[in-house]
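Colleague: As a published mutagenesis entry, ARG64 to Glu appears in Swiss-Prot alongside the note: Impairs interaction with NADH. For SER73 to Ala, Swiss-Prot lists a mutagenesis experiment annotated as follows: Decreases the NADPH-dependent activity. For the mutagenesis of SER75 to Ala, Swiss-Prot gives this note: Decreases the NADPH-dependent activity. The structure shown keeps the original residue. According to Swiss-Prot, the mutagenesis experiment SER75 to Gly carries this note: Improves the NADPH-dependent activity. For the published mutagenesis GLY76 to Ala, Swiss-Prot gives the following note: Decreases the NADPH-dependent activity. Quoted from Swiss-Prot, the note on mutagenesis experiment ARG174 to Glu is: Impairs interaction with NADH. Under the heading of mutagenesis, Swiss-Prot lists SER286 to Val or Thr and annotates it as follows: Impairs catalytic activity. Residues annotated as heme binding site in Swiss-Prot: CYS352. Annotation of the published mutagenesis ASP393 to Val or Leu in Swiss-Prot: Impairs catalytic activity; the original residue is retained in the structure shown.
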Amino acid sequence: MASGAPSFPFSRASGPEPPAEFAKLRATNPVSQVKLFDGSLAWLVTKHKDVCFVATSEKLSKVRTRQGFPELSASGKQAAKAKPTFVDMDPPEHMHQRSMVEPTFTPEAVKNLQPYIQRTVDDLLEQMKQKGCANGPVDLVKEFALPVPSYIIYTLLGVPFNDLEYLTQQNAIRTNGSSTAREASAANQELLDYLAILVEQRLVEPKDDIISKLCTEQVKPGNIDKSDAVQIAFLLLVAGNATMVNMIALGVATLAQHPDQLAQLKANPSLAPQFVEELCRYHTASALAIKRTAKEDVMIGDKLVRANEGIIASNQSANRDEEVFENPDEFNMNRKWPPQDPLGFGFGDHRCIAEHLAKAELTTVFSTLYQKFPDLKVAVPLGKINYTPLNRDVGIVDLPVIF
């Protein structure tokens, strides 16, 4: 392996812009080596076709305890020792556990949820309207972007309505770019403790929700332990939540930067699905999703990767691949899509389980927000938006708006 490899993760170029290194590597060295926090080396894959190969190759493993698996931080290395959930499993265990919760997230199930999603969005916008902005701008993240996905996933899990606000606060602490590691860790534990109590309750008194299903269909027959049910619930709760909060805020900021496309969406809210599709390509809010280790020697692009070497495939870089997307650095909700998929939700068997739910939520948000508040504006200069730190996933910490 090469010495003198650049340190990874890269920092973003500026607020919403992906790291400049990705474009350079796609052009000159699309499969190259990078140095991780502990001095170890891994292969970084930056082009769309190679990222898709990494996501689907059976010669690569998702199991974090395997030799060479690339962890990006000390806390990641620690987390890898915990009992895994399906996102960190290979076949056949992966599909076996994933199928326990998959029925909740099918297109059909999400369609049945649509009235609840719409009601949640409407209620939160109505609350914002009642508060008004006569006393100054309102933080769209706190009042809207955070509670929308939080309330929906909590309700699916079976959290009583009275606890939604408290749990949403805990979730905000663990995902907010400005919280300390200790605060985030304490909030994590609060959520795990809460879910453990809920699992105990649902074992005795099941209802119609994900945790009850796990208890009735999996824990009671002895297929999984109670601790597994808690970890699966926690995964579903946290995996996409910060990403969704960020995508809502990034969507509003992006429309403010593209007034012509905002005018289009206001005039025709049925364009929301294509806006969401482009949003998820342009701002790949979880930049480092696809990590593997080689089970055997394998060619990736033009490089030979040896057994037990780590691989990081950047779906964020793949979504800006010039060979796949025309003018990839332009935000264009009217773009003509190539046959290849954008990779905002990953690719292959490990593709995000809640993709249909996430798109339904985002589509509902952007088809409703500007109908309810046609005069909604970002209340700070666009160059002064408070983006997450440049070494974290792209997002917005708070977004003052007036309407």
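Positions of Cβ are set from backbone N, Cα and C atoms, glycine also.
None of the noted substitutions appears here; every position holds its original residue.
I'm curious about the neighbourhood of these features; can you describe it?
Modeller: Under the three-state DSSP scheme, ARG64 (mutagenesis position) falls in the coil class. Counting only residues at least six positions away in the same chain, the Cβ atoms of GLU71, ALA79, ALA80, PRO84, ASP88 sit under 8 Å from the Cβ of ARG64 (mutagenesis position).
All chains included, 13 other C-beta atoms sit within 10 angstroms of the C-beta of SER73 (mutagenesis position).
Summarising the environment of SER75 (mutagenesis position), the number of other Cβ atoms within 10 Å of its Cβ, over all protein chains shown, is 12.
Annotation note: GLY76 (mutagenesis position) sits in a helical segment as assigned by DSSP. Taking all protein chains in view, 16 other C-beta atoms sit within 10 angstroms of the C-beta of GLY76 (mutagenesis position).
Counting only same-chain residues six or more apart in sequence, the Cβ atoms lying under 8 angstroms from the Cβ of ARG174 (mutagenesis position) belong to GLU183, ALA184, ALA187, ASN188, LEU191, VAL238.
Classification of CYS352 (heme binding site) by DSSP places it in coil, neither helical nor stranded. Neighbours of CYS352 (heme binding site), defined as other CB atoms within 10 A of its CB across all chains, total 19.
Around the Cβ of ASP393 (mutagenesis position), 21 further Cβ atoms fall within 10 Å across all displayed protein chains.
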Colleague: With DSSP assignments reduced to helix, strand and coil, which class does ASP393 (mutagenesis position) get?
Modeller: coil
Colleague: Expressed to the nearest Å, what is the distance separating SER73 (mutagenesis position) and ASP393 (mutagenesis position) at their Cα atoms?
Modeller: 14
